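A.B. asks: Found this in Swiss-Prot, in case it helps:
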type     : residues                                                             : note
DOMAIN   : 34-299                                                               : domain 'Protein kinase'
BINDING  : Ile40, Gly41, Arg42, Gly43, Gln44, Phe45, Ser46, Glu47, Val48, Lys63 : ATP binding site
MUTAGEN  : His125 to Ala                                                        : Does not affect interaction with NEK9
MUTAGEN  : Gln129 to Arg                                                        : Decreased interaction with NLRP3
MUTAGEN  : Leu132 to Trp                                                        : Does not affect interaction with NEK9
MUTAGEN  : Leu132 to Asp                                                        : Abolished interaction with NEK9 and subsequent activation of NEK7 kinase activity
MUTAGEN  : Arg136 to Glu                                                        : Decreased interaction with NLRP3
MUTAGEN  : Arg155 to Glu                                                        : Strongly reduced protein kinase activity
ACT_SITE : Asp161                                                               : active site, proton acceptor
MUTAGEN  : Glu280 to Val or Arg                                                 : Does not affect interaction with NLRP3
Amino acid sequence: MDEQSQGMQGPPVPQFQPQKALRPDMGYNTLANFRIEKKIGRGQFSEVYRAACLLDGVPVALKKVQIFDLMDAKARADCIKEIDLLKQLNHPNVIKYYASFIEDNELNIVLELADAGDLSRMIKHFKKQKRLIPERTVWKYFVQLCSALEHMHSRRVMHRDIKPANVFITATGVVKLGDLGLGRFFSSKTTAAHSLVGTPYYMSPERIHENGYNFKSDIWSLGCLLYEMAALQSPFYGDKMNLYSLCKKIEQCDYPPLPSDHYSEELRQLVNMCINPDPEKRPDVTYVYDVAKRMHACTASS
């Protein structure tokens, strides 16, 4: 069918709609057992659909990744190994990875559906209303985020892409850390083309210098996120900024202080400890989580 006649008959049904017989023996490991409902997101290398499992009715997010176009064989193997690690994570504040399989020449990842807003939407909402987020609310969400990251780090898994858009908040106020950074598996020629997609406000100095990512790089991002919840913008945000000046600001840890009349010394100090140019001097996630628990307890009761 040519494009024109296709257009006259309305949008084409995605070819991965299940036309196959159900495969109860395969569980979540085949497209035949899912009904695709609608596209809910797209990334640089993937598209995400809301879907329902036809076996048990569970709503899921189905992420389809162009694994063969964008990766070499080693990266594919590493990516699949990493997803197997993610499937072992089991925590109320981490988006659950149910299954992954290759079908129709794509990597399909079946995830818990985070059918709610995310932290970036909440920050925008407060900004629009010209109001700061109350400190007790900051700790209420941040403590859950720390709990999620502590679980991941204790299983030797790094997140690699902590930012407000990847922190989902359910209707009942439960934080779900999602979209774990698999981007590093894509070929360098692909990522080079995308290096300016989404300004890297959360990139640590060691990543700028390509010194590799480690657990302390997640802590840098955690500090940037705590700062953004308080200031309603990234510590390194600037209106008329190019990548070079952003990298300079990050290297020098050049960011405006948080207002001391609105936020506690503890919050401001924790931000400063996490946003430290030397990864060795940043605290580990257990320390950050302990501070968050203490502050959540004392602000929730006040």
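Even glycines carry a Cβ here, placed using N, Cα and C.
In this structure the noted substitutions are not present, so the sites keep their original residues.
Keep in mind that what you see is a predicted model, and the values were worked out from it rather than measured.
Burial and contacts for the listed features, if you can.
C.D. replies: The DSSP secondary structure for Arg42 (ATP binding site) is strand. Sequence-distant neighbours of Arg42 (ATP binding site) (same chain, 6+ residues apart, CB-CB distance under 8 A): Val48.
Secondary structure from DSSP puts His125 (mutagenesis position) in a helix. Applying an 8 A CB threshold to same-chain residues 6 or more apart, the list for His125 (mutagenesis position) is empty.
There are 8 other CB atoms within 10 A of the CB of Gln129 (mutagenesis position), with all protein chains counted.
In three-state terms derived from DSSP, Leu132 (mutagenesis position) belongs to neither a helical nor a strand segment and is classed as coil. Its Cβ placed at the centre, Leu132 (mutagenesis position) has 18 other Cβ atoms within 10 Å.
According to its DSSP assignment, Arg155 (mutagenesis position) is coil. Sequence-distant contacts of Arg155 (mutagenesis position), defined as residues of its own chain at least six apart whose C-beta falls under 8 angstroms from its C-beta, comprise Leu85, Gln88, Leu89.
Using a 10 Å radius centred on the Cβ of Asp161 (active site, proton acceptor) and all shown protein chains, the other Cβ atoms total 18.
Every protein chain considered, the tally of other Cβ atoms within 10 Å of the Cβ of Glu280 (mutagenesis position) stands at 6.
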A.B. asks: Among all the protein chains here, how many other CB atoms are within 10 A of the CB of Ile40 (ATP binding site)?
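C.D. replies: There are 15 such Cβ atoms around Ile40 (ATP binding site).
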A.B. asks: Quick one: pull the CA-CA distance for Ile40 (ATP binding site) versus Asp161 (active site, proton acceptor), whole Å only.
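C.D. replies: Cα of Ile40 (ATP binding site) to Cα of Asp161 (active site, proton acceptor) measures 19 Å after rounding.
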A.B. asks: Among the recorded positions listed here (Gln44, Gln129, Leu132, Arg136, Glu280), which has the Cα closest to the Cα of Asp161 (active site, proton acceptor)?
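C.D. replies: In terms of Cα distance, Asp161 (active site, proton acceptor) lies closest to Gln44.
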A.B. asks: State, in Å as a whole number, the widest CA to CA span among the ATP-binding residues Ile40, Gly41, Arg42, Gly43, Gln44, Phe45, Ser46, Glu47, Val48, Lys63 given in the record.
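C.D. replies: With Ile40, Gly41, Arg42, Gly43, Gln44, Phe45, Ser46, Glu47, Val48, Lys63 as the binding residues for ATP, the largest Cα distance is 15 Å.
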A.B. asks: Report the nearest neighbour of Gln129 (mutagenesis position) in space among the recorded positions Gln44, Ser46, Arg136, Glu280, comparing Cα positions.
C.D. replies: Arg136
A.B. asks: Considering Cα atoms only, can you say which of Gln44, Ser46, Glu280 is the nearest neighbour of Arg136 (mutagenesis position) among these recorded positions?
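C.D. replies: The answer is Glu280.
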A.B. asks: For Glu280 (mutagenesis position), what is the secondary structure by DSSP, using just helix, strand and coil?
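C.D. replies: In the DSSP reduction, Glu280 (mutagenesis position) maps to helix.
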